[in-house]
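Participant: Here it is, the structure, as structure tokens.
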Amino acid sequence: MAQSKFLREYKLVVVGGGGVGKSCLTIQLIQSHFVDEYDPTIEDSYRKQCVIDDEVALLDVLDTAGQEEYSAMREQYMRTGEGFLLVYSITSRQSFEEITTFQQQILRVKDKDYFPMVVVGNKCDLEGEREVTRQEGEALARSFNCKFIETSAKSRINVDKAFYDIVREIRRYNREMQGYSTGSGGSNAGGPSNKMEVNDSDAEAGCCSKCVLM
């Protein structure tokens, strides 16, 4: 199929507690390798050009600090982000419980009832150390009206799909917001009424998608 010549940039933000694998997911997406040891992130930005569902996309991915001492920086990147990956580790219940705080803060900063997000349960390769069931992750995402996916940065399981899904959700959200603003004339605060399907099959991981490093 013909691809659009317009290069649309998507500002994606990866949030979550410390040590959940945010940097590993981002680097695996951008550079296709797993980083086992690294210093805790303060804030790193990466760019990569992709074709997702026959549309060109430039992903501008912000990898954020999970440590509480950097929490004052959160509102700044939450204001500019177009879509958020809410990452926890399936081996850490504490990191799972922190996800709600991130979600609520994003909605407060955006002054919205809904905004494009994907809940990501990382480290699914460590099944023997699992503290959070898949069903719990799905239930949390359902309560947020967003999609859920389990990933492994180490084994590169569903890494691309997690980022592609948030781009797809941004596109859908923007289309609905355009229709919403030109429709009944109601407030935009609520956002689209038809949220992303939570239970889509992970088998769609690479459909019509490819990336090129910028």
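For all residues, glycine too, the Cβ spot is worked out from N, Cα and C.
Given the structure is predicted, the values throughout are model-derived calculations rather than measurements.
Record note (Swiss-Prot) on the mutagenesis of GLY18 to Val: Dominant active allele; bypasses surface attachment for appressorium formation and forms abnormal appresoria on hydrophilic surfaces. The GTP binding site annotation in Swiss-Prot covers 19-24, 35-41, 65-66, 122-125, 152-154 and rests on similarity to another entry. For the published mutagenesis CYS211 to Ser, Swiss-Prot gives the following note: Prevents farnesylation and restricts subcellular location to the cytoplasm in appressorium, mycelium, conidium and infection hyphae.
Set these features in their place in the structure for me.
Facilitator: Using a 10 Å radius centred on the Cβ of GLY18 (mutagenesis position) and all shown protein chains, the other Cβ atoms total 16.
Shown in sequence order, VAL20, GLY21, LYS22, CYS24, LEU25, VAL87, TYR88, SER89, ILE90, GLU150, THR151, SER152, ALA153 are the residues of the chain, 6+ apart in sequence, with a C-beta less than 8 angstroms from the C-beta of ASN122 (GTP binding site). According to DSSP, ASN122 (GTP binding site) is assigned to a strand segment.
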Participant: Around the Cβ of VAL35 (GTP binding site), how many other Cβ atoms lie within 10 Å? Please give the count over every shown protein chain.
Facilitator: 14
Participant: For the binding-site residues LYS22, LYS154, which one has its C-beta crowded by the most other C-beta atoms within 10 angstroms?
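Facilitator: Its Cβ has the most other Cβ atoms within 10 Å: LYS22.
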Participant: Work out the three-state DSSP category of LYS22 (GTP binding site).
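Facilitator: DSSP assigns LYS22 (GTP binding site) to helix.
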